[in-house]
Amino acid sequence: MAHLQRTFPTEMSKGRASFPKGFLFGTASSSYQYEGAVNEGARGQSVWDHFSNRFPHRISDSSDGNVAVDFYHRYKEDIKRMKDINMDSFRLSIAWPRVLPYGKRDRGVSEEGIKFYNDVIDELLANEITPLVTIFHWDIPQDLEDEYGGFLSEQIIDDFRDYASLCFERFGDRVSLWCTMNEPWVYSVAGYDTGRKAPGRCSKYVNGASVAGMSGYEAYIVSHNMLLAHAEAVEVFRKCDHIKNGQIGIAHNPLWYEPYDPSDPDDVEGCNRAMDFMLGWHQHPTACGDYPETMKKSVGDRLPSFTPEQSKKLIGSCDYVGINYYSSLFVKSIKHVDPTQPTWRTDQGVDWMKTNIDGKQIAKQGGSEWSFTYPTGLRNILKYVKKTYGNPPILITENGYGEVAEQSQSLYMYNPSIDTERLEYIEGHIHAIHQAIHEDGVRVEGYYVWSLLDNFEWNSGYGVRYGLYYIDYKDGLRRYPKMSALWLKEFLRFDQEDDSSTSKKEEKKESYGKQLLHSVQDSQFVHSIKDSGALPAVLGSLFVVSATVGTSLFFKGANN
C-alpha cells in the first residue's frame, strides 16, 4: 500500500491563495501536437507535416500529428476539463499554415482557420480562462521552406511580421498575453545543427544520413532571423490600440547547470558559458541589444551581428521572460575541439553530463534518459534571470514530467492514471516558484504545466506522455484524468480558506478518490488485467490511496 510520508510545506498550505493575487495557473499546448485535422479548414502543409511524413524513421514510433489528440474537434470538451480542474489560463499556439495556407498574407487568408481560433478563444473566455497565444511553435508553412529556406532567409522577417500582424488584428481584441517564439534554441539547434527535428538539416559529420545542412553555421543564422522577426512583430504589436494591457515575450527553454567538478575552475566557468549559449543567446539581445560576449568570442564571424537600428528594436522587446523548464545537468569543460567540424555544442566548449565526478546524478531520474526532477534548478534559473536581467516579470510557460509509454513505476503498474512521479514533480516545482517569489523576490507571474493532455511529442511520437489527462489512443482518444489533474484541481480551489473544517476536508478527499477511481475503472488498463486476478487489489489500493490525498497530503512514493 502507498506510504504517505509528506505534507505540503506550511507556506503552501492554502494552495492557490499562497500565491500573489492575479498569479496565473494554466496548461500549455501547441497546434501541431494537439489539433490534428491537417487536411481540414483549408490548412496548408507545415514543415512538421513534411518532416514526419518524409522521414518517419526519425520519429520513434513512426507517427505524425495528422490526428494528434483531435483538439480541432474536441476543444470545447477539453476547455471544460481545464475549467473543471480550476485552471485560469491556457497557452495555445496558432498554426501558421492554418490561417495562411501558402505562408504569405497576400496569397490568401483562410477564414476557416481564423474562425477556428476565434471559436477557441471565445470558448476559453466564456469559461473565464485567459488565453496566452504563441505565434510560432515550430510549424512554419512548408511553402516558405521550399521557396526560400524558411528562417534561413531574411525574407522570413517580413512574412512573419505580416503573419503576426494578422493574428493581432483578428484576435487581439480578446487576447492580451502573447508569445512570439517558442524555444528558439530548440528550433535552431535541433532543426539546423543536429538535424533531429524539422526541417532536419545538419552536416554529414553530425549525421551521415543528412540530406543537407551546415552545422555550426545555419543554427546561428536561423536564430538571428528569428530574433529580427520577433522585433518586427513586437513593433507592430505595440501599435495595436485594440490590444489592451498587452504583454509579449519569448518562451526560452534553459537547463540549469552544475559543474561536473566543483573544484575545477574550468567546469565552473563552463556553466556560465552554457547559460550564455542556451538562455543568453536569445534573451540577451532582447535585453541588451547584442549576443553575449562569450558567444561572440567563441563563434567568431559565424555569428551574425546586429545593426544599430536592429539592436535598438530588440532592446526592451520582451514584456516578460518566458521560461520552459524541465531538467538540469552537469557540465564538463572541453579542452580541445576540432575547428573543422563546428557545432553549437563544441562552440560552447562543454559536454553535458548525467553524473558528476563522484558518479552521482543531479537528482532522481525522470521518464527519459536526460530528465531529472530537480526543482532547485528552476529556482536557480529564476534567481539568475533576476540578477542578470534586472528582475523582469517571468512566466513559467512550460514545466512538466514525461513518462515513457506504459512504463511501470510502482505497485500501480497496471494503471498510468496513478502518476505519482508527475504529481511529485509538479508539487516540487510549484514549491520552488513559491520560494523564488517570497524568499528571493523574483517576479514570477504565472505557471503553465506541460500539458493538459498526452499528445504528439515530436521525435518521441506518442511514446512519451506528459499529460494531466491520459489519452487512450486505442479507444477513440478517450480522456481520463490522472492523479496529478485531480491534485491540481484540489490545490487550485478558489474556496481554500472557506473550507477548512475537518468534515469538509474528509468529504473532499472521499470525492477526490472516487473521481479518480471512476475515471479509470473502464480504461483499457483495467480491462487488460481482469484475467490476471489482480484487478480487485489494484482498484482497492487505488481507492484507498486516492481517497486519502487532499490539499494537505500528497504522494512521496509508493512502497510495498
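Each Cβ is built from the backbone N, Cα and C atoms, and glycine gets one as well.
In the three-state DSSP reading, Q33 (beta-D-glucoside binding site) counts as helix. Within its own chain, Q33 (beta-D-glucoside binding site) has G65, A68, V69, S451, N455, F456, E457, W458 as residues 6 or more apart in sequence whose C-beta sits under 8 angstroms from its own. The beta-D-glucoside binding site annotation in Swiss-Prot covers Q33, H137, N182, E183, Y326, E398, W450, E457, W458, Y466 and rests on similarity to another entry.
For the mutagenesis result E183 to D, the note given in Swiss-Prot is Susceptibility to the nonhost powdery mildew species B.graminis and E.pisi. Loss of myrosinase activity but intact glucosidase activity. Over all protein chains present, the Cβ of E183 (mutagenesis position) has 22 other Cβ atoms lying within 10 Å.
Residues annotated as active site, proton donor in Swiss-Prot, with similarity to another entry given as evidence: E183. For the recorded site, E183 (mutagenesis position), the DSSP three-state label reads coil.
Summarising the annotation, Swiss-Prot assigns active site, nucleophile to E398. Under the three-state DSSP scheme, E398 (active site, nucleophile) falls in the strand class. Cβ neighbours of E398 (active site, nucleophile) (same chain, under 8 Å, six or more residues apart in sequence): A28, R91, A251, N253, N324, Y325, Y326, Y448, V449, W450.
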Cβ-Cβ neighbours of W458 (beta-D-glucoside binding site) (radius 10 Å): 23
Around the Cβ of Y326 (beta-D-glucoside binding site), the count of other Cβ atoms that are within 10 Å: 25
Cβ neighbours of N182 (beta-D-glucoside binding site) where a neighbour is any other Cβ within 10 Å: 24
C-beta crowding around W450 (beta-D-glucoside binding site), within 10 angstroms: 25
